[in-house]
Amino acid sequence: MAASLPSTLSFSSAPDEIQHPQIKFSEWKFKLFRVRSFEKAPEEAQKEKDSSEGKPYLEQSPVVPEKPGGQNSILTQRALKLHPKFSKKFHADGKSSDKAVHQARLRHFCRICGNRFKSDGHSRRYPVHGPVDAKTQSLFRKKEKRVTSWPDLIARIFRIDVKADVDSIHPTEFCHDCWSIMHRKFSSSHSQVYFPRKVTVEWHPHTPSCDICFTAHRGLKRKRHQPNVQLSKKLKTVLNHARRDRRKRTQARVSSKEVLKKISNCSKIHLSTKLLAVDFPAHFVKSISCQICEHILADPVETSCKHLFCRICILRCLKVMGSYCPSCRYPCFPTDLESPVKSFLNILNSLMVKCPAQDCNEEVSLEKYNHHVSSHKESKETLVHINKGGRPRQHLLSLTRRAQKHRLRELKIQVKEFADKEEGGDVKAVCLTLFLLALRARNEHRQADELEAIMQGRGSGLQPAVCLAIRVNTFLSCSQYHKMYRTVKAITGRQIFQPLHALRNAEKVLLPGYHPFEWQPPLKNVSSRTDVGIIDGLSGLASSVDEYPVDTIAKRFRYDSALVSALMDMEEDILEGMRSQDLDDYLNGPFTVVVKESCDGMGDVSEKHGSGPAVPEKAVRFSFTVMRITIEHGSQNVKVFEEPKPNSELCCKPLCLMLADESDHETLTAILSPLIAEREAMKSSELTLEMGGIPRTFKFIFRGTGYDEKLVREVEGLEASGSVYICTLCDTTRLEASQNLVFHSITRSHAENLQRYEVWRSNPYHESVEELRDRVKGVSAKPFIETVPSIDALHCDIGNAAEFYKIFQLEIGEVYKHPNASKEERKRWQATLDKHLRKRMNLKPIMRMNGNFARKLMTQETVDAVCELIPSEERHEALRELMDLYLKMKPVWRSSCPAKECPESLCQYSFNSQRFAELLSTKFKYRYEGKITNYFHKTLAHVPEIIERDGSIGAWASEGNESGNKLFRRFRKMNARQSKCYEMEDVLKHHWLYTSKYLQKFMNAHNALKSSGFTMNSKETLGDPLGIEDSLESQDSMEF
């Protein structure tokens, strides 16, 4: 058996004794057990070591150099003698032996091109299914791409799928030539990328007439002939013919260059490289010259194969010769042409060239060459056009319009005749095209590109929507924007920004009242019109002479129209959310939209301007936020949108603005009652709205959670916050809450408050005032807005911080020892605390607690600073433990999703709240004996139940609306008008546009570029994003 096998097959090429599916395992096994007869002699090992050291260094990928055929044949025969059981086995199974021999021979061929590997000892191979080598990895790293294995690259370049290869049919390696093709494809070199085969090589399973095995057998049996003299003569003749053909091809190549030069025909408009002022090296000159006309590059463009040409030359050649690169014949189309990198253009424009004009020896940069030559032409023209005996002939541009018409009369007639004959009378198009060609001929391509953009209707300026985003986000009124527009246009001479009328057209699409919609069933007591924009706040209210007079200015959107506009503004986000959940775009719902409602009063919004009725110097704002959108899919609801920043002013959309006092119950009900009526009607109806070209159905869930305690009591008909019924969630009294600090549950609801109001109004049991008050648990007015029994996280922080501020003062005065302190002493404690906090914590004293002060006050550093003013160590420990417990509990009601953001604090909340209550009733008994604050009660008793019901407290807070209050002040100052009525319209419209997600995307794109370092001044920012608890300012907004 050993004699019958060809001796040219090496040990690694699987001879007879290793005709086994696990060939490599056999090799590894022999090395592992170090069979003595297989071990090489020391001389052989040394020779191999020397030869391997002498070989050139290859990449660190699995490159397999081929060894000469006869090197391991003796080794093979020895192995055959040592392992007779292998030979017996393969004698018995001849078919498997043939397949194994076929598989061994396959290893001598390239998988991609099918060529046989060279047997010179230096042939490099690469495993088809192996990792990418280091050189290729570094190349892709420069290209900012990531590739780890060969199959993806082979499929991308050669369109060959090697992932399904079988070792008995396909070769497992490819050659260095194919590797070079892949490397050149992705490198920036100018070398030609050429694959020698047009058809993919097909590999078939082994058959008796197999091409690979058949050619191998024939190759072994071929005899060598004696050299023939006549044959050598024929060979010489063939070589001569080959030389002659080579010379012809060279001549053809030269002649093709001449043809390309004739096609480009640019010798009169492009500069020769001989005009260069410096004698540069030949390679540099070649790099800055066009590869068609061999002139200096004029308006250079780069092809996808990284060759540089003049724009005119390459476009002419592509038109005449076809869509391929003249240098490397790689497919190339006019749309593939791109401008080279700026650094190359800077080098090109800085080259100094000699002026070819006579009597001018100036050397000018290529960038200023056109201007320099045009000065020569102008001076020449002024010398030519002189009337002898008359006054000098003036230049065309210096003439009056009448004189220009007179001089160009004949040309105008000719142009008009041409336009009527060829272009359907479009004189403007003919003149603009002539101007465009003149600019191109003088290499003034920047102006030509701008003109071409204007001719195509694109314009060189910004889109109206981008200009609107800039105006809204930079807080410019219409008049201020118009001044900026005129100034920029006058200075630059170009219309970069769009005029105001274009912005107003863009506004219409984004404001409520633009999109048609329908309700099924129709909304009760609400008009079916859809083109309703800003309306008066009192519209929809049936007024009579005997009613309470309403002295207010109020502007609002209709609630359903505003919701439609908000949904259409989020159209892209909704459709993208459906795609991300693998849902079809054509699904029409029903979608369920969860809306957070917020309302808040503002004090002191007085202005020193404006006419109209005398209205209160306070304001009330009602707004909403789309929190979540789900779609019914099968038996479950799939979430397609969730607001990532539910407490940002960027998503809190204004619905109603009024100049009124929130404590004025009559005015508040008069303005908000129509709005609430629309809301109640929408609860039992479905909206049909066309989105993405398909009518879709929406249902709405309204959750009134963005109210502070004062306003909750106002709209739910409860007594004021000083009442003995201290909680808006349960019926407990202040005394009961102080005795039982933790164990309470939510019992109040809007429906129950309405029933209790009827009992309060009618007194069916004829009880006394005290008995009746105890029966209705503090309900004293008719509830008119449904709110969700919850806690507002922001006001909870502010209320608790105010209480800690009071505790600090009492601890400084040691009230636990001396409870009966005078007012003067208490004021002195407060002054001492304010002075110390200002010195140590840089906290300036304020008249009223706000979110920013509360955040800074509630820290361990503040407690350490306060402890410096308290002599007792025992009180230090009590204060520190109280603050530590509070800081552990705070994240639970502040975070948007406590189960994800702070699961440990959520689990420990009940324990921490009980310990906190224990401290209040023991160490701080002097303050909390028989009483407790409203927010301490809510914090200790109701937080876990609300989290279990809603999943979050912080996400449903009123921070976005509070931040919107600051925006209201800013918009009002910005949109100052003589009429307060129009002023409120401007504020409402501007605030709505400020919350548009469509406009925010333009600003987010700018911010992304800015953070990447593309802007001029990356250090200059408008401020870090601040939450409402930080400063209640609007600086965390879109930035421009």
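Cβ coordinates come from backbone N, Cα and C, glycine included.
Here the original residues stay in place, and none of the substitutions has been built in.
Feature annotation from Swiss-Prot assigns Zn(2+) 1 binding site to Cys266, His270, Cys293, His295; the stated evidence is experimental evidence. In this view, Cys266 (Zn(2+) 1 binding site) is surrounded by 18 other Cβ atoms within 10 Å of its Cβ, with every protein chain counted. In the three-state DSSP scheme, Cys266 (Zn(2+) 1 binding site) falls into the coil class.
Residues or ranges marked as Zn(2+) 2 binding site in Swiss-Prot (evidence: experimental evidence): Cys290, Cys293, Cys310, Cys313. In sequence order, Ser264, His270, Ile296, Leu297, Ala298, Pro300, Leu308, Phe309, Cys310, Cys313 are the residues of the chain that are 6 or more apart from Cys290 (Zn(2+) 2 binding site) and have a CB within less than 8 Å of its CB.
When secondary structure is read from DSSP and collapsed to three states, His307 (mutagenesis position) falls in the coil class. Marked as Zn(2+) 3 binding site by Swiss-Prot: Cys305, His307, Cys325, Cys328.
According to Swiss-Prot, the experimentally introduced change His307 to Ala is described as follows: Displays lower E3 ligase activity and affects the joining step of V(D)J recombination.
Marked as Zn(2+) 4 binding site by Swiss-Prot: Cys355, Cys360, His372, His376. Around His372 (Zn(2+) 4 binding site), the C-beta neighbours below 8 angstroms that are at least 6 residues distant in the chain are Cys355, Glu362, Val364.
There are 13 other Cβ atoms within 10 Å of the Cβ belonging to Arg393 (mutagenesis position). Looking at Swiss-Prot, the entry for mutagenesis of Arg393 to Ala says: Impairs DNA-binding and hairpin formation while maintaining some nicking activity.
Quoted from Swiss-Prot, the note on the mutagenesis of Arg401 to Ala is: Allows robust hairpin activity. Using a 10 Å Cβ-Cβ cutoff, Arg401 (mutagenesis position) registers 7 neighbours. Following the DSSP three-state reduction, the secondary structure of Arg401 (mutagenesis position) is helix.
The C-beta environment of Arg407 (mutagenesis position), restricted to residues of the same chain at least 6 apart in sequence and closer than 8 Å, consists of Leu396, Leu399. For the recorded site, Arg407 (mutagenesis position), the DSSP three-state label reads helix. Recorded in Swiss-Prot as a mutagenesis result, Arg407 to Ala carries the remark: Impairs DNA-binding and reduces hairpin formation without affecting nicking activity.
Record note (Swiss-Prot), mutagenesis Asp546 to Ala: Loss of DNA-binding. The unchanged residue is displayed.
For the mutagenesis experiment Tyr707 to Ala, the note given by Swiss-Prot reads: Deficient in both nicking and hairpin formation. Using a 10 Å Cβ-Cβ cutoff, Tyr707 (mutagenesis position) registers 25 neighbours.
Proximity of Trp893 (mutagenesis position) to non-local residues of its own chain (separation of 6 or more, Cβ distance below 8 Å) is seen for Ile791, Ala793, Cys796, Thr939, Val943, Ile947, Ile953, Gly954, given in sequence order. What Swiss-Prot says about the mutagenesis result for Trp893 to Ala is this: Capable of nicking but defective for hairpinning.
The DSSP secondary structure for Tyr935 (mutagenesis position) is helix. The annotation that Swiss-Prot gives for the mutagenesis experiment Tyr935 to Ala, Leu or Phe reads: Capable of nicking but defective for hairpinning.
Taking a C-beta cut-off of under 8 angstroms and a sequence separation of 6 or more, Lys938 (mutagenesis position) has the following same-chain neighbours: Cys727, Leu729, Ile791, Cys796. Among the mutagenesis results in Swiss-Prot, Lys938 to Ala has the note: Capable of nicking but defective for hairpinning. The residue drawn here is the original one.
Using a 10 Å Cβ-Cβ cutoff, Lys973 (mutagenesis position) registers 13 neighbours. Under its mutagenesis annotations, Swiss-Prot gives Lys973 to Ala the following note: Moderately defective with 56% of activity.
In this structure, His295 (Zn(2+) 1 binding site) is part of a beta strand by DSSP. Nearest to Tyr935 (mutagenesis position) in space, judged by Cα atoms and limited to the binding-site residues Cys266, His295, Cys305, Cys328, His376, is Cys305. Straight-line distance linking the Cα atoms of His307 (mutagenesis position) and Cys325 (Zn(2+) 3 binding site), rounded to a whole number, equals 8 Å. Excluding the listed site residues Cys355, Cys360, His372, His376, the same chain places Pro356, Ala357, Glu362, Val364, Val373, Ser375 with Cβ atoms within 8 Å of the centre of the Zn(2+) 4 site Cβ atoms. For the Zn(2+) 1 site, the Cβ centre of Cys266, His270, Cys293, His295 serves as reference, and the other residues of the chain with Cβ at most 8 Å from it are Ser264, Ser267, Ile269, Leu271, Ser272, Cys290, Ile292, Glu294, Ile296, Ala298, Cys310, Ile312, Cys313. Around Cys325 (Zn(2+) 3 binding site), a 10 Å sphere centred on its CB holds 22 further CB atoms from the protein chains shown.
Cα separation, Arg401 (mutagenesis position) to His376 (Zn(2+) 4 binding site), rounded: 27 Å. Here Arg393 (mutagenesis position) is compared against the recorded positions His295, Cys325, Tyr707, and the shortest C-alpha distance is to His295. Comparing Cβ neighbour counts within 10 Å across the recorded positions His270, His295, His307, His376, the minimum falls on His376. Around Cys293 (Zn(2+) 1 binding site), the C-beta neighbours below 8 angstroms that are at least 6 residues distant in the chain are Leu260, Lys261, Ser264, Cys266, Ser267, His270, Cys310, Cys313.
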